[in-house]
Amino acid sequence: MSRGTMPQPGAWPGASCAETPAREAGAAARDGGKVTAGAQPRAATRCPAEHEEDMYRAADEIEKEKELLIHERGISEPRLSVAPEMDIMDYCKKEWRGNTQKATCMKKGYEEVSQKFTSIRRVRGDNYCALRATLFQAMSQLAELPPWLQDLELILLPEKLINKYTWIKQWKLGLKFDGKSEDLVEKIKESLALLRKKWVSLAAMKTAEARQTACDELFTNEEEEYSLYEAVKFLMLNRAIELYDDKEKGKEVPFFSVLLFARDTSNDPEQLLRNHLNQVGHTGGLEQVEMFLLAYAVRHSIRVYRLSKYNTEEFITVYPTDPPKDWPMVTLIAEDDRHYNIPVRVCEETSV
């Protein structure tokens, strides 16, 4: 898709590929030559066309891994959602040591990215990965506060929408809020208020170093971090409702929204919530077409180096394809279409 094409429905993760558990620790390595630490079982996507590794796991596996990590490093050490930066080619050599066709493709992809960026930050690969990588990049950039966050109506949005669309009460709160009998409207209002508060604080910082340090700290606070994801998911639902209503009224809408509501599992916003957004963070991540919706929700264009698509027109994919000129851009790296890492430190000799 690179700079002008859309991913076809058959290429979306989840459109035609069944997710099955990889019951042997070495399954991922056999699949493409990638070295995985700790021999932890993962859920793997087995697509007939590409057989790409799925970095996502079930919620209970994620919690077990967290307990193990806490036990190993001690409870006092903060959990890292976004790892410290390291040289991008050192990371590639560490992760892709094999000589399989996939490993070779990944190495060439990383070599290409290294012409633009010198370092990488690994993002924790749970079912919030796409949200985490995008939001971390957007909030850590030295830029002004986005205008949409300054809208006084933002915090009133949950009450307004839930009063109009009672089916939103089907909303499934994230992992950190399971089992809590909090009022849904109040919980989402709190999440949106937190998103605004943290972004305002970061935008007021004068140096990139100060902003980066504060953002790193924010993404080690699990309760606040997961609350931010609830806010972003609600913003995604709000944009989906707006786009669906415009489409029903015959107004011109972005092409991705036509595809979004053409799926059997998301013919309307209610189905999108029940079958897709409610699963994000629990049993699934964002599909390709939902990356467009994420971009529209936070009003940032998302440029992704899709390493598995090296040497094709889809190697660099931008969501949306033709973003408004005033939208900031975040850049991510994807080894597959589910897990995203963050490239950092632009090479001085490039303008990208």
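Each residue, glycine too, has its Cβ placed from N, Cα and C.
Quoted from Swiss-Prot, the note on mutagenesis experiment W96 to R is: In Gum(W96R) mutant; defects in embryonic angiogenesis. Embryos appear normal before 11.5 dpc but die between 12.5 dpc-14 dpc, probably due to defects in organization of branching vascular networks in the head and trunk.
Positions annotated as domain 'OTU' by Swiss-Prot: 118-346. In the predicted model, residues of the domain 'OTU' (118-346) average a pLDDT of 93.
Under the three-state DSSP scheme, D126 (active site) falls in the coil class. The active site annotation in Swiss-Prot covers D126 (among others).
Swiss-Prot documents C129 to A or S as a published mutagenesis change and attaches the note Abolishes deubiquitinase activity without affecting interaction with RNF31. Lethality at midgestation in knockin mice caused by inactivation of the LUBAC complex, leading to cell death mediated by TNFR1 and RIPK1.
Annotation source Swiss-Prot lists active site, nucleophile at C129, citing experimental evidence. When other Cβ atoms within 10 Å of the Cβ of C129 (mutagenesis position) are tallied across all protein chains shown, the result is 24.
Under the heading of mutagenesis, Swiss-Prot lists D336 to E and annotates it as follows: In Gum(D366E) mutant; defects in embryonic angiogenesis. Weaker mutant compared to Gum(W96R) mutant.
Neighbours of H339 (active site), defined as other CB atoms within 10 A of its CB across all chains, total 23. Annotation comment: Swiss-Prot describes H339 (among others) as active site.
Rounded to a whole number, the C-alpha distance linking W96 (mutagenesis position) with D126 (active site) is 20 angstrom.
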